[in-house]
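Asks: Take this structure, written in structure tokens, and hold onto it; I'll ask about it next.
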Amino acid sequence: MKCVLVATEGAEVLFYWTDEEFAESLRLKLQQSEDEEEELPVLEDQLSTLLAPVIISSMTMLEKLSDTYTCFSTENDNHLYVLHLFGEYLFVAINGDHSESEGDLRRKLCVLKYLFEVHFGLVTVDGQLIRKELRPPDLEERARVWKHFQRLLGTYSYLRDREQSFAVEAVERLIHPQLCEQSIETLERHVVQAINASPERGGEEVLHAFLLVHCKLLAFYSGHGASTLRPADLLALILLVQDLQPSPGTTEEEEEEEDSDSPQRRPKSSQNIPVQQARSQSTSVPTRSSRETDTDSISLPEEYFTPAPSPGDQSSGSLVWLDGGTPPSDALQMAEDTPEGLASHSPELPSPRRIFLDANIKENYCPLVPHTMYCLPLWPGINMVLLTKSPSTPLALILYQLLDGFSLLEKKLKEGQEAGSALRSQPFVADLRQKMDKFIKNRVGQEIQNTWLEFKSKAFSRSEPGSSWELLQVCGKLKRQLCVIYRLSFLVTAPSRGGPHLPQHLQDRAQKLMKERLLDWKDFLLVKSRRNVTMVSYLEDFPGLVHFIYVDRTTGQMVAPSLSPNEKMSSELGKGPLAAFVKAKVWALVRLARRYLQKGCTTLLFQEGDFRCSYFLWFENDMGYKLQMIEVPVLSDDSVPIGVLGGDYYRKLLRYYSKSHPSEPVRCYELLTLHLSVIPTDLLVQQASQLARRLGEASRVTLP
């Protein structure tokens, strides 16, 4: 019983996503109120009819009172509604089976908004343009766009419920230093440098290349001048890869799950996402640029082996555990794991995709820079990803700076800044005028030239300056025209619409070479990804420890032992119910820790039945010395959720803490642990400190 909707203030649907149960419930409700002989409207219109009163009342309250409701429950607590306004449009999430909390629903809405930004870039700044992208006039094109985001939302929901990396929103790495180093060298010499040296690349330049095994990062390489990818962007890329090339489950498991009667089903709006097995977690992301060849790694006490050649292609206080927590993982079921669902994914090579990620251009930060992503499948579950930039990338920086300048000007005018000499004296206004004059000089569009002349006559006239209201109107027109240029430059020319991209033979060559290099490791990698980090090596030093998740929030990387609540996938906790029970405890601990961190609590200790749960957040300097703790900001219930996909909370937290430590770099860490309840609290805290120190020291070890 789940639904997500994006609508205008007039209740026009721009996007929707429902599961089968919600759609059926809505159909039955409308059948009772409509004449049985009349044909029911399409689902889009049904949702508009259902939610129009909510949407219109919410927007009216906002207009009249400058405030509105953001969450409510229906009678008898049957349905939970969460509303979040982004720009001009209202995002609504509904849950009717009590499987998601207010925080879960709000996080889902923020992730959806982030996915819109990744796909449309700065076009999302303009309400009219993003409306045309999300709701094209052509019905077939609209269905294609909606299906794409429905599938992405379904994939995200699945990964969030199954993958520890998506639960805590941090990148996990497959830990094998030897293979990691070999793979990085191959990416550097035979992929990135080889493609960039080819005269046939058509102006495209490979910036980043990385290897994924399921959701784990095996190796990552960045070329000359490439910016560091944010953890949120890397997680988004992993999500896109899992959507394009979903990791297959076993046929037996799919049959068993199809026959189950689990109440929680994945919505059929994303039917082409096959089953994925639970996967284990890892540690720091290995990266190496052409400027710096050292690769970060974690050296954990594990045994590694080189596989024999493949025989061939066949080869703070006591708290009460909240009711209604995360259900056991074995209750999760994929409704689309059917032959029809599996067949809907074509085995052909995915086409290049235009995406927008944060980057630095000419040493200037620029959000939502256009890139082209190439997902090159090596084997089921193993993929190579390339990210390229085009020669027109510098235009993105210019457009962002102009849009940012006009947005700041709008803010000043709305705050009561009068037009005239006071406005002209603002330093950013002179800089904006200079950049815009230079930009207009190199553009041939008559419309934007005329609008700019109109703006200058109103903003910089000493005799008859325009009013603030007039300047706001012209500012809005200029921003829209800049967004139109952005759209024509980067969306209309996207590879999926016939725009420039790497020649197919260069992609094929890189794909073939990487397959040859990894052929002898293929089976090992697939097994290793399921059992990446084990608890065995920790039990002797940390008796009573059941599970942990360690996160370096500065780099957005994490390490955790594997959790496999799957009947077919054995783990140290055995099969089925026990592993599922522990997983449910861990997921509930993650949610509870976020809730208390939102209220300013950085330490959490409590007992629930046979387990003691703990959560710690702390800061260190680059030498690994713990820094004095401060009070972290308290956030409202309707604020952007804690995490990195929906909003970069930890980057803001680091910036906030660094104000009190301006002379040294600051790092942020989190540790979540699950112990047996026989372990005393003081010993638990001691173990947590020792575990954090051990993992922290390992994370600073580099490969030879």
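Quick reminder: no glycine exception, Cβ is built from N, Cα and C everywhere.
In Swiss-Prot, a published natural variant is listed as GLN31 to Arg, annotated In strain: BALB/c. Record note (Swiss-Prot) on the natural variant TYR89 to Cys: In strain: BALB/c. According to Swiss-Prot, the natural variant GLU567 to Lys carries the following note: In strain: BALB/c.
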Asks: Here are the variant positions: GLN31, TYR89. Which has the lowest count of other Cβ atoms within 10 Å?
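Replies: Among the variant positions GLN31, TYR89, the lowest count of other Cβ atoms within 10 Å belongs to GLN31.
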Asks: On the three-state reduction of DSSP, what should I expect for GLN31 (variant position)?
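Replies: Looking at the DSSP assignment, GLN31 (variant position) belongs to a helix.
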Asks: What does DSSP assign TYR89 (variant position), in three states?
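Replies: Its secondary structure by DSSP: strand.
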Asks: Measuring Cα to Cα, how many Å separate GLN31 (variant position) from TYR89 (variant position)?
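Replies: About 29 Å separates the two Cα atoms.
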